[in-house]
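A quick write-up on the structure given underneath.
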Amino acid sequence: MASFNSQLKMETGLHERDRAGVQDFVLLENYQSEEAFIGNLKKRFQEDLIYTYIGQVLISVNPYKQLPIYTDDHVKAYRNKHFYEMPPHIFAVTDNAFRSLIEENRGQCVLISGESGSGKTEASKKVLQFIAACSGNQTTVEGVKDKLLKSNPVLEAFGNAKTNRNDNSSRFGKYMDIQFDFKGAPIGGNILNYLLEKSRVVAQMGGERNFHIFYQLLAGADEALLQELRLERALDTYSYLTDGLNGTVTRINDADSFKQVQQALTVIDFTKEEQREIFGIVASILHLGNVGFTEVEGNAKVNSRDLVVTAARLLGVNASELEAALTHRTIDARGDVVTSPLNQELAIYARDALAKAVYDRLFSWLVQRLNISLQAKETRASRNNVMGILDIYGFEIFQKNSFEQFCINFCNEKLQQLFIELTLKSEQDEYRREGIEWIPVEYFDNKVICNLIEEKHKGIISILDEECLRPGEPTDKTFLEKLTQKLAQHHHYVCHEKAPAHIKKIMLRDEFRLVHYAGEVTYSVNGFLDKNNDLLFRDLKETLSKAGNGIVRNCFPEKELRSLKRPETAITQFRASLNNLMDILMCKEPSYIRCIKPNDLQTANVFNDELVLHQVKYLGLMENLRVRRAGFAYRRTYELFLERYKSLSKSTWPNYKGPGGPKAGVQQLVKDLGWDEEKYRVGETKLFIRWPRTLFDTEDAYQEKKHEIAAIIQAHWKGLMQRRKYLKLRAQVIIMQSYCRRKLAQQAAKKRREAADKIRAFIKGFITRNDAPNGFNEEFIANAKRMWLLRLAKELPTKVLDKSWPHAPGHCEEASGILHRLHRLHLARIYRLKLTPQQKRQFELKVLAEKVFKGKKNNYASSVSTWFQEDRIPKEHIQRVNDFVASTFGSEQLKYQSFCTKFDRHGYKSRDRFILLSNKAIYVLDGKTYKQKHRLPLDKIDFTLTNHNDDLMVIRIPLDLKKDKGDLILIIPRIIEFSTYIIDTVGTASIVSIVDRNSLEHNVVKGKGGVIDIQTGAEPGVVRDKGHLVIIGTQ
C-alpha cells in the first residue's frame, strides 16, 4: 500500500511533474512535438509509470518486468472512480467501460493493439483480473469467473509461442465477449479465434519455438503419462521442435505451466477422458514429425513403421490405413477413382499437412469446447450487457515474412482503419455535422492500403484466390507476376522489377513489398498458394473421420467428405471473419489500449527512442492527441443528457415541458448549472463538453442529487407500498370474509338438510322399525341396536341368581338371547372361579341331586336350600360312632353318617339306629349299644324311595345276603341328602329307584311280603295299622 501511495503522490504532486511527466498527453504544453511526446513517455517509463492517457485512450509501455501495481489495493482504489480522479491505469479504463456497461446499458469493447511483444496479452489478462475482482462472489459467479480466468492458460498453451521478439507471442487472434447480468456479475462468455499460425507446428525460424504445449507436455507430464504417450523429455528427439537444443527458455517454466493447464482444463469442465485425448493428439503430432520417407522407384516408403503405429494409436486410427494415406493419394475425377503413390517430397508434404490440420482443428475444437463451458446459463440478460476484449496479434516485420505475416498485418491494417474511423475521422466528421467550429487535423488514412489488399477483383486477396483456383499449374512465381502486372503502379506496392536501385539490392526476385501504415514489409511469395489452398489429401481426411479418438472424429466429420463444394481458401475465410469482427466492434462503444514496445531486446529499463517513435507514428497517436486537444472530451445526444441530468434543475425535473424539445431543455439545464460558454458547445443534435472536469462535477452533483431524489422516491414508494399492502390486505380480508360467510352458510344449509334427512329417515325408520331391514329403517335399526347395547351395558345383571334381563327390540331378540346365555355363563364362570373346594363339592352334590330327584320326589325342593353335610350324628353320640368307625372300617372310607329310625318287618315297631355309608357298604348300628346290626355291601343292594314328601327308604336286601330277614324299612331325615351321597359314592343313579305309587311292598321273612301305605297329611308321621305301616307325608 505504501508503494501505491507514493505512486499516487508522484502522479498528482506538481513538484514531481517535471520528473514523472504528465499523466495525460492532452496536458502536454508542446503537444505537437514528437520529441516532447517521446520525452514524456520516457520520463514516465523510467519511473515505472507505464500508463499514460491521450484523453480516454490509454498508452501502455511494456516494462518487461513485474510491477506491484495490480494488487487488491489497486483494484479497490480504482473501482467506481471517475476516469481522471486516479492516475492512468488499465484498471481505470476497464472500470470506466464496466460502469458504462452496467449503468448506461451500452455494449462495450476494449481494443488492445500494438505490435508483437508490446504486452497485449498481459493487458487482456489485467482487464479480466479487474472484472473478476469487481463482480459478485456468489457460487455461480465464482464459477464463471474461474472459467474466464482459466481460459487464458489453455489458449496461451495451445496458441502462443516464443518468437525472436516475444517469449509469449500470440500466434492467433482472440476476441472474447463477457456477458453480465443486470447487477454486473459475469454469467458467461464467448471466444472467437482468428488464423492460428499452424505452419509453426512443422517449422520455426531459428531461435523460435513451437507452440508452448509441446514443451509443457514434455517437461510437466508425469512418467506414467509420458510412457502412455511414448514420449521422451529430450527436446532434440523430435523433428518438429527444430530448435530443440535451445528450446528451454530460462524465463519460462514449462513444467509449472503444464500443471496450470491441467488445472485450468479441469476447472473449465474438461473430462479426464477429453484431457487424455487432447494430450494424445499433441503427442501424435510429435511422433508424426519423426516419420521419415525413402523413395524407391519414385514411390515413397515409410522409414519406421513403429512411429506410424504409435501415432495411429494415439489418434485412434488404423495404422495400415494411416501409412497408406501418407504414401498414396486418391483422386475422384468425375466418378473415376484413381489411387496413385506419392514420391518422397509429396509424402513429406502430406505428413506436414496432416500435422498442421490436426493441430489447427484441435485448437478450433478447444475454443468451441471453452465456449460451451462458458455459455451463459441465464437467457434473460440484456443483449447489450456484453463487454468484448480484443487481443489480436500485433504488427509483425521479420527478416523473412510469409503468408502468416501478410494475414496478421492485414488484420492490423483493418484494426487501424477501425481506430481511424472511430476516433480521428468520425470525431472530426461529427464536429462538422453538428456545426461545431473546427480546424481539421490531417492524418494518414490507411483505407488505401486496405483496399490494395482486399478490393474485389483488384486486390491482392482476389488475385491470390484467382491464382489458386485457376486451372493449369499455378505457382507462387506466377502469382507474383500477376501482382506485378496489376499493382505495379500502386504507391503502396513495390516489386523487384520496378523498385529503386537501392531496394533492388536487398529484395529478392520472389519477394514483394507493401508500404503498411506501420512501415514497409517485404514478403516472400514462397508458400503463399500452398498455405492459401490449405490442401489436405482426401485419403487422410477419410482415415481421420473414422478415428477412435472422439476429438479427432469430431474435427474431421464424415459430412465434410460428402461435400462436393470446393472449400474456401484460407485468406477468404480470414477476410470474412475479420469483416464479421469489424461489424461486432462497430456496434459497441470502444475503449482503446495502445501497447508500445520500448525495445527489441525484451529487457527491462531500456527505452529505444527511435523504436518508440516509429510505433507512435504508425499508431497515429500524434494525430489522436491533436484531435483530442482541439476537440471535446464528452458528447451526448440531448435526449440522453437530459434524461440523465434533468434532476439537477427545477426547470427540467421531473420532465421538461417547455418549447424547443430536449435541446432547449439541455440549454436551460446548463444555464441553471452555471456553466461558462467555454466549457461546452451546442451542436445540432448533441451537447459537447470540452473538459472532463466539467462532466465530473456534473456527475458528482447528479450522484448527490440522486440520494435526495431517492429519499423522496423512497418515502413515496414506501407510502405507496404500505397503501398497496393495506389495500391488498383489506381485499384479502374481504375475500376471506366472503369465503368464510359462504362457507358458514353452506355448512348451516348442509346441517339443515342433514337434520331434515335424519328426521325424515328417523320417522320412516320408526314406522318400519319392526319390518325387515330396508333403505328406510336400516339406520334406525342400527341406532336402536346401538342404543339397546348401550342400555344393556348399564343394566346387566350382576348376580347368578338374578335371572332378569332387559327388554330387547324385535331385531335384537336373537342377539339378546345369545347375549343372555353368554352373560349367564359368564356370571356362572365368575361365580365358579370364586368357589372354595367345599363350596364346589356342595354344588357337585346339589347338581347330582337335581339331576336325580328334581321332578321325581316331592320333598326335593326343601333340600335345595340346605347345605349337605357328611355328618348328621348328634354330638352326644359322635364319639361312640367314631370309635366304631375306627375299629371296624379299616381301609374303608366314611362317606356319610346319620341317625335314623328302623321299623321291624313284623309289627313295624320303631327302633333308633345309626346309619353309616362307606365307599363299600352301608352300616346300621344300634342306637343304644352302638353295635353293628347290619353291614350291607353297596354292590349287593339297592334303594327304593317314594315320590311323596316323606323320608321313607326301603333297602332291598337280596335273599342270599340276609337269610329271609327281608328288606330294611328306614325313616332317614334328609332323605335327599343321604340318597345323593349314596349315588355319588356308587357313581350311578340306578342304585336308587323312585316309585310313583301310594303303597310300597317290601319283603318279609321266608318270602312273605308287607305293604307300606303312603298318605298325605297336614303333619308328617308314621302309623302302625293292622299288619301294615302308614307313612304320612306333607303336602
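The backbone N, Cα and C atoms fix where each Cβ goes, glycine too.
Nope, none of those substitutions made it into this model, it's the original residues.
Within the same chain, the residues at least 6 positions away from GLY114 (ATP binding site) whose Cβ sits under 8 Å from its Cβ are SER60, LYS120, GLY394, PHE395, ARG594, CYS595, ILE596, LYS597, GLN615, LEU619, listed in sequence order. Per Swiss-Prot, ATP binding site is recorded for GLY114, GLU115, SER116, GLY117, SER118, GLY119, LYS120, THR121, and the stated evidence type is sequence analysis.
For the domain 'IQ 1' (696-728), DSSP puts the residue distribution at 33 helix, 0 strand, 0 coil. Among the features that Swiss-Prot reports, domain 'IQ 1' is placed at 696-728, with the record citing sequence analysis.
What Swiss-Prot records for 729-751 is domain 'IQ 2', and it gives sequence analysis as the kind of evidence. Sorting the domain 'IQ 2' (729-751) by DSSP state (H, G, I as helix; E, B as strand; all else coil) yields 23 helix, 0 strand, 0 coil.
Sequence annotations record features per position, and here Swiss-Prot assigns domain 'IQ 3' to 752-779 based on sequence analysis. When Cβ-Cβ distances below 8 Å are used as the criterion, the domain 'IQ 3' (752-779) is approached by residues 809-811 of the same chain, each at least six residues removed from its ends.
Record note (Swiss-Prot), mutagenesis LYS120 to Ala: Abolishes the ability to cause laterality defects upon overexpression; when associated with A-166 and A-395. The unchanged residue is displayed. According to DSSP, LYS120 (mutagenesis position) sits within a helical segment.
One mutagenesis experiment named in Swiss-Prot is ASN166 to Ala, and its note says Abolishes the ability to cause laterality defects upon overexpression; when associated with A-120 and A-395. Secondary structure from DSSP puts ASN166 (mutagenesis position) in coil.
In Swiss-Prot, a mutagenesis experiment is listed as PHE395 to Ala, annotated with the note Abolishes the ability to cause laterality defects upon overexpression; when associated with A-120 and A-166. Every protein chain considered, the tally of other Cβ atoms within 10 Å of the Cβ of PHE395 (mutagenesis position) stands at 25.
For GLU115 (ATP binding site), applying a Cβ distance below 8 Å and a minimum sequence separation of six or more within one chain yields GLY394, PHE395, GLU396, ALA518, LYS597, GLN615. Within 8 Å of the centroid of the Cβ atoms of GLY114, GLU115, SER116, GLY117, SER118, GLY119, LYS120, THR121, where the record puts ATP, the same chain has further Cβ atoms from ASN62, ASN166, SER169, GLY394, CYS595, LYS597. For GLY117 (ATP binding site), the count of additional Cβ atoms within 10 Å of its Cβ stands at 25 [all protein chains shown]. Cβ environment of ASN166 (mutagenesis position): SER116, GLY117, GLN602 lie under 8 Å away, each six or more residues apart in the same chain. Proximity of GLY119 (ATP binding site) to non-local residues of its own chain (separation of 6 or more, Cβ distance below 8 Å) is seen for SER60, VAL61, ASN62, CYS595, LYS597, given in sequence order.
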